[in-house]
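Data first, discussion second: the structure below is written as structure tokens.
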Amino acid sequence: MKVQYECLTCMANQCQRIVEMATQDMDIRRRAMILAAKLLAKEYNENAIPAIAGSLIFLELYKFLGNDDPFIEYKLKSEEMARKVADIIKRKLKLDFELAVKLAIIGNVIDFSVGFSPEDLEEEVEKMLKDKLYIDDSKELFEEVKRAENILYITDNVGEHYFDAILIEKIREISNAEVYIAGKEGPIINDATVEDLKRAGLEKLGKVISTGTRIVGVPLKLVSREFMEAFNKADVIIAKGQGNFETLSEINDSRIFFLLKAKCPAVARELKVPKGALVCMRNKFKL
């Protein structure tokens, strides 16, 4: 997905949040935002993909600010709340595959870029459980998972990965496939890293691998050899969240299923769904 007109202000707003989280020094904040403006002028162009352009800008800001993980407190709070809510859900609900898919999508609400507060998670989950998927290819996903030999599950945000675990557990119940679970090489906004996935125990559910990059989504020209091998041999690829949609949506590959909440107008418009819609969509480009 190429940048839309809203992406510029979204990136600028995220830069401001990063700066405010990283330092209280007003002069450093001012100079950091001047740098951000220069970086935006460089990276925001008609061929840019939002997730990639934003990541390159954010990582340069991290260097300037001397803070390699300004979202650490937000991520820890998200992790704590998500673990509790996921445990409650597993005790209260009778989970089948389709509900597990829905929960994995609902978990995608945990996102700093849209101003989500982790304290609201339980209430948001209860509310969204009543919603139907606007695009629902979960039956196709179920059939593909059943016959797959290799499955690649690409995670998105910290906290959300506890909801991913619910779906991966269901996948393992219906499939004997080798499951690869991918996280980021290092911190970028509130995305889940390999370290986050391992700390949450996802190694028990599959082989945890790194994308080989800190860029949001999975720009295939920048990923590791290990990730590319898992990607190439996968019979099913489950890609969580908007960043993965932005970087993979133009690839002509029907193995990919996008699971996300359309949290911004640009992504919603690209998907042809209302903002806020829950989506389980097989890649629209067919092999």
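Think of each number as a place in line: the chain as shown, counted from 1.
Backbone N, Cα and C define each Cβ position, glycine as well.
In Swiss-Prot, a published mutagenesis experiment is listed as Cys7 to Ala, annotated Does not affect catalytic activity, but abolishes absorption at 300-500 nm. In the structure as shown, the Cβ atom of Cys7 (mutagenesis position) sits within 10 Å of 22 other Cβ atoms.
Quoted from Swiss-Prot, the note attached to the mutagenesis of Cys10 to Ala states: Does not affect catalytic activity, but abolishes absorption at 300-500 nm. Cβ neighbours within 10 Å of Cys10 (mutagenesis position), excluding its own Cβ and spanning all shown chains: 18.
Gln14 to Ala appears in Swiss-Prot as a published mutagenesis result, with the remark: Does not affect catalytic activity.
Sequence-distant contacts (6 or more apart, same chain, Cβ under 8 Å) of Asn108 (mutagenesis position) comprise Asp156, Asn157, Glu160, Lys240, Gly241, Gln242, Leu259, Leu260, Lys261, Lys263. According to Swiss-Prot, the experimentally introduced change Asn108 to Ala is described as follows: Abolishes catalytic activity.
For the mutagenesis of Asp111 to Ala, Swiss-Prot gives this note: Abolishes catalytic activity. The structure shown keeps the original residue.
Quoted from Swiss-Prot for the published mutagenesis Asp156 to Ala: Abolishes catalytic activity. A 10 Å cutoff on Cβ-Cβ distances gives Asp156 (mutagenesis position) a total of 29 other Cβ atoms nearby, all chains included.
Cβ neighbours within 10 Å of Asn157 (Mn(2+) binding site), excluding its own Cβ and spanning all shown chains: 28. As annotated by Swiss-Prot, Mn(2+) binding site applies to Asp156, Asn157, Asp191, with the evidence given as experimental evidence.
Glu160 (mutagenesis position) carries a helical DSSP state (H, G or I). Neighbour count (other Cβ atoms within 10 Å of the Cβ, all protein chains): 27 for Glu160 (mutagenesis position). Quoted from Swiss-Prot, the note on the mutagenesis of Glu160 to Ala is: Strongly reduces catalytic activity.
The local packing around Cys264 (mutagenesis position), expressed as other Cβ atoms within 10 Å of its Cβ over all shown chains, amounts to 20. According to Swiss-Prot, the mutagenesis experiment Cys264 to Ala carries the following note: Does not affect catalytic activity, but abolishes absorption at 300-500 nm.
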Around Asp191 (Mn(2+) binding site), how many other C-beta atoms are within 10 angstroms of its C-beta? 29
Length of the line joining the Cα atoms of Gln14 (mutagenesis position) and Cys264 (mutagenesis position), in Å: 13
